[in-house]
Amino acid sequence: MNSLGGIRSWPANWRSTTASMTTTESVRKVPQVLTVAGSDSGAGAGIQADLKVCAARGVYCASVITAVTAQNTRGVQSVHLLPPEFISEQLKSVLSDFEFDVVKTGMLPSTEIVEVLLQNLSDFPVRALVVDPVMVSTSGHVLAGSSILSIFRERLLPIADIITPNVKEASALLDGFRIETVAEMRSAAKSLHEMGPRFVLVKGGDLPDSSDSVDVYFDGKEFHELRSPRIATRNTHGTGCTLASCIAAELAKGSSMLSAVKVAKRFVDNALDYSKDIVIGSGMQGPFDHFFGLKKDPQSSRCSIFNPDDLFLYAVTDSRMNKKWNRSIVDALKAAIEGGATIIQLREKEAETREFLEEAKACIDICRSHGVSLLINDRIDIALACDADGVHVGQSDMPVDLVRSLLGPDKIIGVSCKTPEQAHQAWKDGADYIGSGGVFPTNTKANNRTIGLDGLKEVCEASKLPVVAIGGIGISNAGSVMQIDAPNLKGVAVVSALFDQDCVLTQAKKLHKTLKESKRGI
């Protein structure tokens, strides 16, 4: 083993010679992430958080340490930078051996260290680079000097696929630009995008006077505001590292950028929610549990990729309607999502299993590319086979508790409920949301008893879960449904109002507009 200052001479054919030791027939590809960051002795952030996140998301993670910190829940007491020569040795060691899908950077506390990283990334290209410009922690601790701002702007940001600054870091990168509102976050994201990264995510978790946690995502053309309720907890140490590492892990698994960002935000939200009452350390900012998804309590780990606001415009497909209008399920799905559908349920009553599976795989590709969840109606086997985001089951289908045991804690499970008793049972069994109805008469389901607006409100009041209304809902009555004064009513599910129409895109836009207007009127 070399000393810290020693540099090993690596043979040019190092990777190719070792790769020949494994036959192609025996290879099973494992998603791989490299994190280049500082060590946190308290283990809530930095390298330690990165390793835990990747393990929790099912991704292999290697590490290169740039600095060693002395810190705990009370703050950062000291920072020791490792010699750039030794950091280069670490980088060469892992980059010459592993085939990383994504490199994620955290604390890069000197220009020399950034230079070393840039040189090694030039020598060993990777598919994606996630840059978390760790300069100011959420708690306000300064972790990097101002001298590296120029090299970040001029050299690192232009090669990044995504950067994930908090508002303080975004302000520093923009020469002190003031960021105190969502509008200013949007302006900052646009200005940062002009520096070269393909995507920008400005994190607003510490935005002053905001009841929500709001992150602004910008792809160069469109803005996405990713909102979630602010969670009251002291255990927020390492949220930025966790978010960036989760994005890297999802990218390594093949997700689109928007989908990776959405999954990462929900992962952090649910980790914070699960950990809000734990006590580790005596300081003001504690760590949280990255492995909440492994806990046995079905209530403790639900919704790891589920945001109740995704129920807003819930599109349920119908193959017969698509055939009637001479369009494929893929075309129908694209139009619905582009028009504003926020979640998709694939319902197929006619196709054989193999045909249904191929259809589901095609739909998964469309949904993931747009960051929209896909649920399978009834068929647990299809959901497992295509790795859908979840399922929706009825009262006569497989019991929810058994579905949860088969799918695990990460998948979304919805269940149809007509009564308060059914709604209560859905919560106990581990469902994530309730589909309640039919609210009005409908032709899409035979002999379906309607419950009306009063019945819908009763279910909402009895439920601890978010609710989506379904049954006979369209542009003419969607507003009245959303105005029944039930805070946990998150949206409407539609079938014929979308898919039994000449233009799915136009109808989706109209429905989305109607729902937004009704929500503002509440």
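Cβ coordinates are placed from backbone N, Cα and C, and glycine is handled just like the others.
Modelled residues match the original; the substitutions are not represented.
Since the structure is predicted, the reported quantities are computational estimates derived from the model, not experimental observations.
For the recorded site, Ser63 (mutagenesis position), the DSSP three-state label reads strand. The C-beta environment of Ser63 (mutagenesis position), restricted to residues of the same chain at least 6 apart in sequence and closer than 8 Å, consists of Leu34, Thr35, Val36, Ala37, Ile47, Asp50, Leu51. One mutagenesis experiment catalogued in Swiss-Prot, Ser63 to Phe, is accompanied by this note: In th1-201; loss of activity and seedling lethality.
Under 8 Å, Cβ to Cβ, and six or more positions away along its own chain, Asn377 (4-amino-2-methyl-5-(diphosphooxymethyl)pyrimidine binding site) finds Val316, Gln345, Leu346, Arg347, Glu348, Val391, His392. The annotation 4-amino-2-methyl-5-(diphosphooxymethyl)pyrimidine binding site is assigned in Swiss-Prot to Gln345, Leu346, Arg347, Glu348, Lys349, Asn377, Ser416, Lys445 on the grounds of similarity to another entry.
All chains included, 17 other C-beta atoms sit within 10 angstroms of the C-beta of Asp397 (Mg(2+) binding site). If you look up Swiss-Prot, you'll see Asp378, Asp397 marked as Mg(2+) binding site, on the strength of similarity to another entry.
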Per DSSP, three-state class assigned to Asp397 (Mg(2+) binding site): coil
Cα-to-Cα gap, Asp378 (Mg(2+) binding site) vs Ser416 (4-amino-2-methyl-5-(diphosphooxymethyl)pyrimidine binding site), nearest whole Å: 11
Cβ packing number for Leu346 (4-amino-2-methyl-5-(diphosphooxymethyl)pyrimidine binding site), 10 Å threshold: 28
Lowest local Cβ density among Glu348, Asp378, which the record lists as binding-site residues, within 10 Å: Asp378
Secondary structure at Leu346 (4-amino-2-methyl-5-(diphosphooxymethyl)pyrimidine binding site), reduced by DSSP to three states: strand
